[in-house]
Every structure is written in C-alpha cells, then in structure tokens.
Amino acid sequence: MSDDKSKALAAALAQIEKSFGKGAIMKMDGSQQEENLEVISTGSLGLDLALGVGGLPRGRIVEIFGPESSGKTTLCLEAVAQCQKNGGVCAFVDAEHAFDPVYARKLGVKVEELYLSQPDTGEQALEICDTLVRSGGIDMVVVDSVAALVPKAEIEGDMGDSHVGLQARLMSQALRKLTGHIKKTNTLVVFINQIRMKIGVMFGSPETTTGGNALKFYSSVRLDIRRTGSIKKGEEVLGNETRVKVIKNKVAPPFRQAEFDILYGEGISWEGELIDIGVKNDIINKSGAWYSYNGAKIGQGKDNVRVWLKENPEISDEIDAKIRALNGVEMHITEGTQDETDGERPEE
C-alpha cells in the first residue's frame, strides 16, 4: 500500500476510534485468536450432532417451529435444564401463559432458579427480553411463542378489527435492537414459533411461520420439529417419535436431521439415543437382542439397556463423550461450574 493510502487509512481509523471507542474496528491479522464457539446442549445427543457444533450456539438467535404438540416447548425446556446444569442462568418469557412448572421440573429444570415472565403485550415481552439480554447476567432466554406476541393496539382494539402487519413490524423492530446486544453479551435467545397455512398456494409448501420474515433472517439456526409416530406398549401410548430438521444453520452445514423419542413425563430419551447412535458408531455392540459395551454384556433388548444406562450414569457419560469426540462436536462450555450431579438425568 502506498504511503498516501496508509496515511489516509490511519487517519480514518483514528477518527473511527475517537468517535466510537477503541475496538470499533480492528484488523484481523491473526492476533485475534479464534475462540471455540460456545454452545448449550439441546438435551438430545442426535440433535447436538446434527447441529454440527454440539448444541445451540451462544450469542445467536434460534427459532424452533412446528405443528401443535410436536415437542417445541419440551425441546426448549431440555435445553434450559442443560444450561442450568452447567451453572447458567435462564429466563422464560411465557407469552402463551401456559408454563407448567411441574412438567418443567420432571425434565430436569431447576424451577426455583428460573426467571419467569408472563407479559400482557408483545411490546412488553420483547422489552423484557431486551432488558434481560442487555444486563449480561442471563445465559439463555426462551420466548414462547412468537404467535402469542400480540401488539398492544390489537389487545386494546375490538374483536374483528383489522391490524395488518402489526406483529411483523413489531418483530422486525425488536430484532434490530436485540441482535447486537445478543452478540455482545453472548446470550442464547430461542424463539418458539407456530405454523400457519398460506391460502391459495398451488406449488411448494403452503406452510409458513408467524411474525413476518424478520425472524427467518436474523436466526442463525432454524429447527423444524415434527411428531412422526407414537411409542406404544400394548395399547398404552408412552410418548412420541420425533424428527427435527435443521432448516438453517450459519455455524455448520444445514439440512441435517435427528430422530429421537420424547417420553411422556420424562422428556427426550437420552439413553435411547445413546443406544441407537452408539450402535451406529460401533461404540456399543449389538448381537441379536443383546447389547455389549467394552466386551461386557449390558442388557437384552433396548428397554433393559435403557434402564441399565440410567442406573449407570458414569458409563452413559463415557459413551456420550466418545460419540461426541468421534463426530468432532465436543462441547465448549466456559460459563459456570458443573456440580456433582451434572452427568445425571432427572429421575422419572
């Protein structure tokens, strides 16, 4: 670079730093070491692998959407439980006014340590979310759900009044404010969203999410969760078979998917995933109906092996670590300190 250009650039950089503070602009010359992306586990081993980085990335916006009763809130509560186990502080903005503390506790959430807000309007919900993020004291915020973020004008109006585009404008404005604060404070913000049908669509999917297009653009990760079947024991339904597709991913290759079981009253069957993925990766050996690990038989039939893994959490954690290492998605967690029960799943 010529001397004139160098002087002009130096003057411009000095002016920028004077106006906006040191660090407003910097040269990526290798002195800034690349840090490992911090993540929060989803509570599903298969989904952590599908995300490519071992979990949901911190400092980013994540959208989870799907039909009714597909497991959206369950997946978020599982992630909240994982965050709390690693010393994280979580908040739940319950715009739907449907939070169930009993169910959350069954999934492993420390309800007494969870900050819960049940706002009256969409503006109030997003302002609370922004204030929590800017504080820097929160590790994860869940907003449930975008569809329930009703603008104040709509609440104060009469039934049947037309409020075209109000919610979309509200979301667009809020996300413009939120995105910078989220990155600076390294907070994970998860928006749960619902599906609607577009009228008159002849080609392509008629499904769309609520709240306009802003959330689609600002989200670093978008997850499409669907119920694919039921888990039965005789005539009794024990849970749902679930599939999650990574529709968008800015931190790893997208379009991967994970399948797992959600058991009623227990949540995601982590042990079931360990068995399936462990067999697939040749970490657990399967011969007929028998399963073995490190040359020793651990059970006959998947249900018996699940019980054995639940009773031996140290072996479960060992298998989990081997699977993550083999797939190159070891989690990098720096916030908080784990306690002695971190490796254990909640009791049924």
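Placement of Cβ uses the backbone N, Cα and C atoms for every residue, glycine included.
Here the Cβ of Pro57 (variant position) has 23 other Cβ atoms within 10 Å, regardless of which shown protein chain they belong to. Pro57 (variant position) falls within a strand when secondary structure is assigned with DSSP. Under the heading of natural variants, Swiss-Prot lists Pro57 to Arg and annotates it as follows: In strain: MS11.
For Ser69 (ATP binding site), the count of additional Cβ atoms within 10 Å of its Cβ stands at 10 [all protein chains shown]. Under the DSSP three-state reduction, Ser69 (ATP binding site) is assigned to coil, being neither helix nor strand. The ATP binding site annotation in Swiss-Prot covers Gly66, Pro67, Glu68, Ser69, Ser70, Gly71, Lys72, Thr73.
Here Pro57 (variant position) is positioned 25 angstrom away from Ser69 (ATP binding site), judged by their C-alpha atoms. If you take the C-beta of Thr73 (ATP binding site) and look for same-chain residues 6 or more apart in sequence within under 8 angstroms, you find Asp144, Ile192. Looking at Pro57 (variant position) and Gly71 (ATP binding site), their Cα atoms lie 20 Å from each other.
Counting Cβ atoms from all protein chains shown, Lys72 (ATP binding site) has 21 others lying within 10 Å of its own Cβ.
Sequence-distant contacts of Pro67 (ATP binding site), defined by Cβ-Cβ distance under 8 angstroms and a gap of at least six in the same chain, are Ile195, Arg226, Arg227.
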